[in-house]
Amino acid sequence: MTPHVMKRDGCKVPFKSERIKEAILRAAKAAEVDDADYCATVAAVVSEQMQGRNQVDINEIQTAVENQLMSGPYKQLARAYIEYRHDRDIEREKRGRLNQEIRGLVEQTNASLLNENANKDSKVIPTQRDLLAGIVAKHYARQHLLPRDVVQAHERGDIHYHDLDYSPFFPMFNCMLIDLKGMLTQGFKMGNAEIEPPKSISTATAVTAQIIAQVASHIYGGTTINRIDEVLAPFVTASYNKHRKTAEEWNIPDAEGYANSRTIKECYDAFQSLEYEVNTLHTANGQTPFVTFGFGLGTSWESRLIQESILRNRIAGLGKNRKTAVFPKLVFAIRDGLNHKKGDPNYDIKQLALECASKRMYPDILNYDQVVKVTGSFKTPMGCRSFLGVWENENGEQIHDGRNNLGVISLNLPRIALEAKGDEATFWKLLDERLVLARKALMTRIARLEGVKARVAPILYMEGACGVRLNADDDVSEIFKNGRASISLGYIGIHETINALFGGEHVYDNEQLRAKGIAIVERLRQAVDQWKEETGYGFSLYSTPSENLCDRFCRLDTAEFGVVPGVTDKGYYTNSFHLDVEKKVNPYDKIDFEAPYPPLANGGFICYGEYPNIQHNLKALEDVWDYSYQHVPYYGTNTPIDECYECGFTGEFECTSKGFTCPKCGNHDASRVSVTRRVCGYLGSPDARPFNAGKQEEVKRRVKHLGNGQIG
């Protein structure tokens, strides 16, 4: 029986004795040994040794050749063969993918790697160190950790194994809601310091910044603090009591007025410091923490003060140029009877949120009733759009804080449609096959966390960030079971999928095509519900943000299928279920088009609208917000807030495939402009940290959503 040879890259090829003979002859020529018969004999002996086996490793063959040569009469030939093998290994390594990617990083020539994440400044050493570690982690995971069919599917672009530079090499998870309340009230240990419950709002926000930095260094996705205004309200009370006590000790006549004034100032300063801290931090991942603050539901005066402080600081901007802060992402909750309409007690806070959104794009809004309807309970998204389902502890209490998402695998839907060649039945068959593969890939994320001990991430598992206080040698996997954690199937390109399958009319303009798009997402939802039932894990459907993926999938599909009109011709794929960015509709109709999808993909979603400058037309923006309240759970506002520090222009810079330029003076010096765009769910500063080519093209093609006589 002739064996198969397992090569270094994992491929299997038929065994051929001729290749052994050729390698020995090349070494013989280098050693000036003129004995072809001897070389043929050695090759024959080694071939005989390999017979009868199913599979042999390439290194076994080479070692057998070396042993045979060293026992023969030509020692110089043995030496030449060993040197030849060594030189070949070095040359192969230089040509290898790992070496090429490292060289692309060191020489700053690999644009796709350098611009993969708009939040990472690949020009600085800490980020380069993280990128280098990521290159190695990806390589090792592909070669040694993941099943071969999963790796091949990822490489082809059938699926995308997100964050392969971190997981599964490291036992890390994606995003989470920090149990900040538990940590601050019970105390915790961080590094060498024992942290006691803070005695003021300024101390509480300082500690919060350190918690964010630590947590963000132990996970690879977004870090969210849910209902931060309510969590930190007791520390505002503590500050007030401290200032009141000072006033009484010093016999200040209006002790209450003094305490109020000092508390307002301290709270504003505390959240200013927190915003600066977040935007100047670099985590161990080489980036500013992807952090989100959810707020808006608090009714106490302390919670209201926190809400105002967060919004007024964001409006004020960062530094001498008052730049728009990219982080934290702000998510403002709106609830009827609280802050939704005139007469509601916190309606004034909503007005401040509208002003902030018109000037700084954030906050995005969470519509309370819709969030509960779609996800089962109210909570802030983890990161930019990942939503947890309902989970109750042993006491029957709904718990959100301390929970997390284990990771995402995304499907390339347009590729399936292209492979189906317009045949809908073939599409559904291929989709079911890909779903089997996606589930297998997702299960590797779960398996990677089995047997992992709490000591690998004390801040998460031992000090309360995950809502638990485990011992160092406790297994962490138990806290991810029974739906406590989510794990998500993602998808991209509903728009291109419909085009590839049916062509012709735009999906927006055809009710039947709309129904086809919804049906695809319904099938994905059925799959994750089935997986959840079968495994007990919290499988969910997630509308992938696709900052990098919009470019990668399209690039791979263009190489495979060519430039296909309406599919691969733009250089990017449309984000999840979103309306084509070039389709000119009003914001209300865009909401209506996208509204059917969040209830299906309730593990992750966002809707947004593109607007002109609306700083002097807040009523128009409020009208859209109010419309969204009845239709979608989560809504974002994109509006031009670019600034030129050369000529003073404010508004929207010209977006080209090469970058952004001031329309007034032509300035495109990144150090003399401020450009802010929504990357996916987060904002980014593409002037300083460029988007990848596909995302840049998508941003360039975005049109404003105008109409109904309200906007524009």
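Just so you know, glycine gets a Cβ as well, placed from its N, Cα and C.
This is the original sequence, none of the listed changes applied.
Here the structure is a predicted model, which means the values were calculated and not measured.
Per Swiss-Prot, domain 'ATP-cone' is recorded for 3-92, and the stated evidence type is sequence analysis.
Annotation comment: Swiss-Prot describes 583-708 as domain 'Glycine radical'.
Secondary structure at C662 (mutagenesis position), taken from DSSP and collapsed to helix, strand or coil, is coil. Listed in sequence order, D642, C644, E646, C647, F649, F653, E654, H668, V673 are the same-chain residues at least 6 apart in sequence whose CB falls under 8 Å from the CB of C662 (mutagenesis position). Feature annotation from Swiss-Prot assigns Zn(2+) binding site to C644, C647, C662, C665; the stated evidence is a curator's inference.
Taken residue by residue with DSSP, C647 (mutagenesis position) is part of neither helix nor strand, so it is coil. Looking at Swiss-Prot, the entry for mutagenesis of C647 to A says: Almost loss of activity.
Under its mutagenesis entries, Swiss-Prot includes C662 to A with the note: Loss of activity.
Among the mutagenesis experiments that Swiss-Prot reports, C680 to S is described with the note: Still retains some radical and some enzyme activity.
Looking at Swiss-Prot, you'll find the mutagenesis G681 to A noted as follows: Lacks both radical and enzyme activity. All protein chains considered, the CB of G681 (mutagenesis position) has 26 other CB atoms within 10 Å.
For the published mutagenesis Y682 to F, Swiss-Prot gives the following note: Still retains some radical and some enzyme activity.
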Secondary structure content, the domain 'ATP-cone' (3-92) (per DSSP, counts of residues)
60 helix, 9 strand, 21 coil
Reported as an integer number of Å, what is the Cα distance between Y682 (mutagenesis position) and C665 (Zn(2+) binding site)?
29
Taking only the residues in the domain 'ATP-cone' (3-92), give me the average pLDDT of this model.
86
Excluding C644, C647, C662, C665, please set out which residues of the same chain place their CB within 8 Å of the center of the CB atoms of the Zn(2+) site, keeping sequence order.
E646, G648, F649, P663, K664, G666, N667, V673
Inter-residue C-alpha distance, C665 (Zn(2+) binding site) and G681 (mutagenesis position) (nearest angstrom):
31
Could you find out if DSSP has G681 (mutagenesis position) as helix, strand or coil?
coil
Within a 10 Å radius around the Cβ, which one of these recorded positions has the most neighbouring Cβ atoms: C644, C647, C665?
C644
